[in-house]
Amino acid sequence: MASNEASTSAAGSGPESAALFSKLRSFSIGSGPNSPQRVVSNLRGFLTHRLSNITPSDTGWKDSILSIPKKWLSTAESVDEFGFPDTLPKVPVPALDETMADYIRALEPITTPAQLERTKELIRQFSAPQGIGARLHQYLLDKREAEDNWAYYYWLNEMYMDIRIPLPINSNPGMVFPPRRFKTVHDVAHFAARLLDGILSHREMLDSGELPLERAASREKNQPLCMAQYYRLLGSCRRPGVKQDSQFLPSRERLNDEDRHVVVICRNQMYCVVLQASDRGKLSESEIASQILYVLSDAPCLPAKPVPVGLLTAEPRSTWARDREMLQEDERNQRNLELIETAQVVLCLDEPLAGNFNARGFTGATPTVHRAGDRDETNMAHEMIHGGGSEYNSGNRWFDKTMQLIICTDGTWGLCYEHSCSEGIAVVQLLEKIYKKIEEHPDEDNGLPQHHLPPPERLEWHVGPQLQLRFAQASKSVDKCIDDLDFYVYRYQSYGKTFIKSCQVSPDVYIQLALQLAHYKLYGRLVATYESASTRRFLHGRVDCIRAASTEALEWAKAMCQGEGANVPLESDREDEEESRKVKFSIYSKDHLRELFRCAVARQTEVMVKNILGNGIDIPLLGLREASIEVTGEMHELFKDESYIISQCFLLSTSQVACSTDSFMGYGPVTPRGYGCSYNPHPEQIVFCVSAFYSCEDTSASRYAKSLQDSLDIMRDLLQN
């Protein structure tokens, strides 16, 4: 993983790294002289000697050291099963001909015959016996042998570090939990304290190596899963760069440091709250609550208007990088930035958005389940994703921070998280664990919070005229982006995964086909579709892409629409109810439609399984593309091809975010002309978070949600007995 300063060097590369890992592997886990405690002591001594001889440019070792899971150095029983190279396999490099065959198959439903034929010719040249493809493939195989995860930094840079657009909406998801009922400001402080106490307890569990090992629950069940991303959630932060971003990840020394703090932001004012210190130990919940209460009472009373520094983190990455450089010209600002980066989390204490903020919906939709006053679930999701703009809470954020807990005075709460360090599953599981503990052990009457502690330190920013001007410019830029977001939380309540499973279909596969049908009903075509597939069966595995737009799905969608083509009238659009009750004559029999559906299910399942077992196409294609640049100095024509560009423009970006609580997570589209759609299947309902941009006349979040409703309805009619 990236070190404090280095961001893009290949994981575990270079002779120094190889020597270090050779040294580490010579230690054995057991009792006596080679006990874990002795290993730690020996390791520290070895590193002290190693560091004394290191040069400033020698950074490859950092990635390897920081990639060692903490639990490997613990006394827990299954240490040898936890993310270490000897037990977790490396990400594979699939055979070249297999990747190219699957690539052609993925292009068939989303390209024209002429485009596809051109691509096939390029692939023939690329894959010829004397072509460059075999050479590049061997380059990746060699890279796999030399490194812990040959694809990690290719993928990290492609997905995150090289992207220059703003984080909110475009990259950072927002998550909404069931709202609380706060009667007083003390309730807000106590709830915040309980969340932070849970974060601190989780930190202690990581440090002690007690994080339970997860195993695969499907397809070659019981395989151990890489847990590395769980160790990157707390105390980490993204750093902007003019050309490329980097990551701040806590070093082993910092993980063992007894000082723990969070940064609390209230009304754009920032405070450092120490949760645990070497000179006084861990704060109790009541003591933490007293610190939060101080912030809640102090921030509104300050005479000067606060400097909304957090607003700058919502700007395009290169712009924010230059602003950050200006901030760092003052040493006091440098210290503030360090406190934010090293904080376990950022806690944002918000004011509520107006009830009519960006209000959306459609006639016939089911009512929202959760409300906070006059605010519905869509409104609450806006607050978590972007804060509502410069007049609301967008300056009350630090969008670079991996985890921002957000609590609003009206009971709305959730989080916004920066995506580069971890996938959603690690974030969701951490917050749901803390939330369930709070629900299972309600607040006891602790009386008023204790006030014997010194107050939190308020971070004061020192900015010149140039930065003052940038705040005004950033306000306009951020507000424009937020005004363009078309976002809608839609609950489909006719059925959920209980019915889907009764049809002998995976709920994820079923919903993915519903998303394809909904798109076809509106546009008469399928488009490149992204669904994240976890590759945590492999060392430092993150995700690959399940491409749901298949030829089989296209044939089924065409048949389901009875050949009507694009902009099929939706049942929920019809004003005349009698019209919708008329008998409709089908071109295809139900048996034929069911057979097409089963074929689409089989193909979607096949693609899903290939991806989770490390045999997808997007990671290998990315590797071949980057290898062509590294080996020949230029990108091969195959990756400049129109079909490749189409395949990488994900007009439908989707992901299943399964929550055991009645929570949901949403995000914006990944392209100006596309949709974002997360989903959370429950036994008797499915929650969708649909997003689009108003600046695109061809897309509409509410209309896509309506098409989803109709698609799910007719799929039930097709499959139920």
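Glycine is treated like the rest: Cβ placed from N, Cα and C.
None of the listed substitutions appears in this model.
Note that the coordinates shown come from a computational prediction; the quantities given were computed from them, not determined experimentally.
Per Swiss-Prot, the features are as follows:
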- His261 to Leu or Gln: No effect (MUTAGEN)
- His386 to Gln: No effect (MUTAGEN)
- His386 to Leu: Loss of activity (MUTAGEN)
- His419 to Leu or Gln: Loss of activity (MUTAGEN)
- His419: active site, proton acceptor (ACT_SITE)
- 496-508, Ser534, Gln656: CoA binding site (BINDING)
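Taken residue by residue with DSSP, Ile500 (CoA binding site) is part of a helix. Take the CB of Gly496 (CoA binding site) and look out to 10 A: across all protein chains shown you find 18 other CB atoms. Secondary structure at Ser506 (CoA binding site), taken from DSSP and collapsed to helix, strand or coil, is coil. Cβ neighbour counts within 10 Å, taken over all protein chains shown, single out His386 as the most crowded of the mutagenesis positions His261, His386, His419. Of all the mutagenesis positions in the list His261, His386, His419, the shortest Cα-Cα distance to Gln504 (CoA binding site) is found for His419. Minimal Cβ crowding within 10 Å, among the binding-site residues Gln504, Ser506, Gln656, is found at Gln504. In this structure, the C-alpha atom of His419 (mutagenesis position) lies 14 angstrom from that of His386 (mutagenesis position). Of all the Cβ atoms in the protein chains shown, 23 others lie within 10 Å of the Cβ of Asp508 (CoA binding site). In the three-state DSSP scheme, His419 (mutagenesis position) falls into the helix class. Ser502 (CoA binding site) sits 39 Å from His386 (mutagenesis position), taking the Cα positions as reference.
Between Ser506 (CoA binding site) and His386 (mutagenesis position), the C-alpha separation comes to 33 Å.
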